[in-house]
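Let me begin by presenting the structure, written as structure tokens, before commenting on it.
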Amino acid sequence: MFKNAFANLQKVGKSLMLPVSVLPIAGILLGVGSANFSWLPAVVSHVMAEAGGSVFANMPLIFAIGVALGFTNNDGVSALAAVVAYGIMVKTMAVVAPLVLHLPAEEIASKHLADTGVLGGIISGAIAAYMFNRFYRIKLPEYLGFFAGKRFVPIISGLAAIFTGVVLSFIWPPIGSAIQTFSQWAAYQNPVVAFGIYGFIERCLVPFGLHHIWNVPFQMQIGEYTNAAGQVFHGDIPRYMAGDPTAGKLSGGFLFKMYGLPAAAIAIWHSAKPENRAKVGGIMISAALTSFLTGITEPIEFSFMFVAPILYIIHAILAGLAFPICILLGMRDGTSFSHGLIDFIVLSGNSSKLWLFPIVGIGYAIVYYTIFRVLIKALDLKTPGREDATEDAKATGTSEMAPALVAAFGGKENITNLDACITRLRVSVADVSKVDQAGLKKLGAAGVVVAGSGVQAIFGTKSDNLKTEMDEYIRNH
């Protein structure tokens, strides 16, 4: 049961990365366009704002497509089925909800009582994915043969969406009310506590690759903002981009991603044994620059996560504290994907107290460096370069990586599902005991996570390319 649950949660987390991947361009367009910079012609600002806003307005549909593709090995039919399912489900609720709630349709629409948001998109995507996996090989009588196989999937998905829409018309209002209550509490009533908890739990979920699921309600659901054109935005990211002065509560990520973790990487480098310091320095400086520029932190985190869990617990606590600090000091900036220098500069149009970020950030860096340096020495933690015995990894060329990786995962017969997100290979295997974790690390994995039949190998931003190479190798050999 646990094996299947973790494998499915892995797929959910991975599938959410496709819609999240459109946020950078949408965020830049909406953020820059809404900022109304004096050096940018008004018509250009308007076009950019409308273009970016259109993506955020259709996020439920984009999430529906992403979830469907994530559970069907990127089969395009499931994406079409997800679009059909979402459209039918929404319209079904629009008709049935007024009958259930005994309220005019206009009042239901104005109060968003039947608005399922991105969660509705995820539900629609799940319907399409389930129907695809269940019916894509279905055989029908000869006179209905045209609708057999994959063509049947959008049809059955649409029918299932009608049933789902009717059911949601009854159960969604109380669920939506609870979500709205939490949204109001987190966004407006007590954001200090809410985002402190968010930051801590989000880091705790990183080792399992499940943080993408936790991010969705905070990034795309909480709070509500209506701009001058009457467009409604939900979620901290879209609201900030649209110019909501109460948004930007996710800004704490800049403190530990641009300053804290890079300082921790330097502390690990300085703590390495003299004979290993040059080698470790190259790795850590590269990881620190990645975190500082892009906000991608896994290369640093996985270097100490398993060998020194006490450091990771402290890091999770400091990450959680970063969000309340920014909120209490009135520091706001925007993020579209992660909290790196690129986001910090490009999305600063609606920011507040931008000058405080480097000041507080340097203070955070000092805290991180001091804690890591002291604890590594005092507890003799085996961070990179301090191992009792090290074995040099053999350099492996790009052309050799695919077969070596397949072999490390136990051979192609042992691989039951192959996928990747931004920083990690996500592989389901038949027999975990056949996976060579040491071999994966020699090939460059910053860490390996095993839970049930799911194996995650953290290779950084090249993971998706490695997945493509492995997929081609498996098909051709």
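Heads up, the Cβ atoms here are built off N, Cα and C, so glycines get one too.
At each noted position, the model has the original residue.
Residues or ranges marked as domain 'PTS EIIC type-1' in Swiss-Prot (evidence: sequence analysis): 1-388.
Here Swiss-Prot describes CYS204 to Ser as a published mutagenesis experiment; the accompanying note says: Destabilizes the protein structure; when associated with S-326. Secondary structure from DSSP puts CYS204 (mutagenesis position) in a helix.
Across the domain 'PTS EIIB type-1' (399-477), DSSP assigns 36 helix, 22 strand, 21 coil. Per Swiss-Prot, domain 'PTS EIIB type-1' is recorded for 399-477.
For the mutagenesis experiment CYS421 to Asp, the note given by Swiss-Prot reads: Still allows binding to Mlc. Derepression of Mlc targets becomes constitutive, i.e. independent of PTS phosphorylation. Residues near CYS421 (mutagenesis position) in space but far in sequence (CB under 8 A, at least 6 apart, same chain), listed by position: GLY13, LYS14, MET17, GLY209, HIS212, SER463, ASP464.
Looking at Swiss-Prot, the entry for mutagenesis of CYS421 to Ser says: Unable to be phosphorylated and to catalyze the phosphoryl exchange between glucose and glucose 6-phosphate at equilibrium. Remains susceptible to CdiA toxin from E.coli strain 3006. Still allows binding to Mlc. Derepression of Mlc targets becomes constitutive, i.e. independent of PTS phosphorylation.
What Swiss-Prot lists as active site, phosphocysteine intermediate is CYS421, and the listing cites sequence analysis.
Around ILE458 (mutagenesis position), the same-chain residues at least 6 positions away in sequence with a Cβ under 8 Å from its Cβ are GLU298, PRO299, PHE302, THR423, ARG424, ALA445, ALA446, GLY447, VAL448, VAL449. ILE458 to Ala appears in Swiss-Prot as a mutagenesis experiment; the accompanying note says: Still allows binding to Mlc.
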Just counting, how many other CB atoms are there within 10 A of the CB of CYS204 (mutagenesis position)? 18
